[in-house]
Amino acid sequence: MEIPRQTEMVELVPNGKHLEGLLPVGMPTADTQRAEDAQHCGEGKGFLQQSSSKEPHFTDFEGKTSFGMSVFNLSNAIMGSGILGLAYAMANTGIILFLFLLTAVALLSSYSIHLLLKSSGIVGIRAYEQLGYRAFGTPGKLAAALAITLQNIGAMSSYLYIIKSELPLVIQTFLNLEKPTPVWYMDGNYLVILVSVIIILPLALMRQLGYLGYSSGFSLSCMVFFLIAVIYKKFQVPCPLAHNLVNATGNFSHMVVVEEKSQLQSEPDTAEAFCTPSYFTLNSQTAYTIPIMAFAFVCHPEVLPIYTELKDPSKRKMQHISNLSIAVMYVMYFLAALFGYLTFYDGVESELLHTYSKVDPFDVLILCVRVAVLIAVTLTVPIVLFPVRRAIQQMLFQNQEFSWLRHVLIATGLLTCINLLVIFAPNILGIFGIIGATSAPCLIFIFPAIFYFRIMPTEKEPVRSTPKILALCFAAVGFLLMTMSLSFIITDWVSGTSQHGGNH
């Protein structure tokens, strides 16, 4: 028996990285919508207040977003904190293998968007979770919502980890301290809690976060600024640095530095070998490469809302927007990884920006980049938290009236859990690895393929047709990558051989 189509309203809200959690609100009739508005006056309205009393339906919504702005919005959705870990990924794969893997993930991401657009065109649904509902009923919707929620939690965790990692260095620079001191305002754990309570939580408790949508452009600008700084610093930082020759755990004692300076003077061949790039590398940390790349390319839940906002929409036009956005991010990712790697080689840490503190803690350019990135991620966290809270409302409290107590408790509980994760996580690599190995393969590979297989009518494409066979193979690749990545990461943890950069 065919599941009846649902009429959906989708709200497009550009923000720093993630629109993933935008959850559609069912709108079967105008009367029921007015009743729901009375009940859910807080969460139900979304980020931006509507100027019109009539909410848009996907069937009658007239998009007004141009081609260029849609490319900007989708590029903004792709871009995120994942760019900070790509140089570390290149250090553990080599330039050639990294380029191959980055190209493969980009092409596969484009193909999965193609599957999503074809599926949405068949059933007239432009919301990721509702495609899951159309394909597998409530379990499909819940699975998609869970994956999107995990992805958003991973994004918030990575943002808070950047605050934990970078804010002490900014304070150290402003106080003109050569070395960090054991005081509370230099402790990243205290600082991330302080920022969460004083700045993030009050913003997350607001009913409307529309004005924070402007952080969208600011966040993307910060990452472009970061890329320019990385390229510039490649030609300013000499190689070799004594700091670079220690292991990536960040243990830079004075004695080690002196010994290594002596070693460099007596053994120039060692220095030359260190400053020679690797083109193909396999080690225990290579297992993190694909998850980091997958984390960096997740934008699929945003594709359909952006499609809804597009002026004169068509699948072909939206596919061109997706291809162009992925291509732009592909170039930015490769340049950031390449120049970051060629600056520090094997000394690069899992959070690239933190590595520059080993060169010159008082560098003005890097300080400006740090401050800009800190402001961007701090403003982005409450925006990313909003759809996660809404997902919880939709799944657990769908038919209940808005409650301030529940509103506050959900936000506080989420921030508490994420803070605990950030405090006890040894480095950002673990966050990139786990989220990139679980929710990212589901959103990029598995769900688009199986949704397409289920939704596409057999009259148009039989079960054994080439497109459906390719879709199943695509899903199988996703399962394989997820299983392999998780296996390698867990093995790395259990064996205790992990030497992640960026411990603080």
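Backbone N, Cα and C define each Cβ position, glycine as well.
Owing to the predicted nature of the structure, the values given are computational and were not obtained by experimental measurement.
Here the residue is the original one, while Swiss-Prot reports the published mutagenesis Thr32 to Ala with the comment Does not affect phosphorylation by PKC.
According to Swiss-Prot, the mutagenesis experiment Ser51 to Ala carries the following note: Does not affect phosphorylation by PKC.
Among the sequence features in Swiss-Prot, the mutagenesis site Ser53 to Ala is noted as follows: Does not affect phosphorylation by PKC.
Mutagenesis annotation in Swiss-Prot: Asn76 to Glu, described as Abolishes L-glutamine transport activity. Induces a chloride transport. Increases the alkali-induced substrate-independent conductance. Does not affect cell membrane localization; the structure shown retains the original residue. Cβ neighbours within 10 Å of Asn76 (mutagenesis position), excluding its own Cβ and spanning all shown chains: 26.
In three-state terms derived from DSSP, Asn76 (mutagenesis position) belongs to a helical segment. Quoting Swiss-Prot on the mutagenesis of Asn76 to Ser: Abolishes glutamine transport activity. Increases the alkali-induced substrate-independent conductance. Does not affect cell membrane localization.
Per Swiss-Prot, mutagenesis His300 to Gln is noted as: Does not affect L-glutamine transport activity. Does not affect cell membrane localization. Listed in sequence order, the residues of the same chain lying 6 or more apart from His300 (mutagenesis position) and placing their CB within less than 8 Å of its CB are Ser109, Ser112, Ile113, Leu116, Tyr128, Leu443, Ile444, Phe447, Pro448.
Among the mutagenesis results in Swiss-Prot, Thr380 to Ala has the note: Significantly decreases L-glutamine transport activity. Does not affect cell membrane localization. Removes the cation conductance at pH 7.4. Does not affect the proton conductance at pH 8.4. Significantly dereases transport activity with LiCl. The residue drawn here is the original one. In the three-state DSSP classification, Thr380 (mutagenesis position) falls within a helix. Neighbour density for Thr380 (mutagenesis position): within 10 A of its CB lie 25 other CB atoms from the protein chains shown.
Taking only the Cα positions, the spacing between Thr380 (mutagenesis position) and Asn76 (mutagenesis position) is 12 angstrom.
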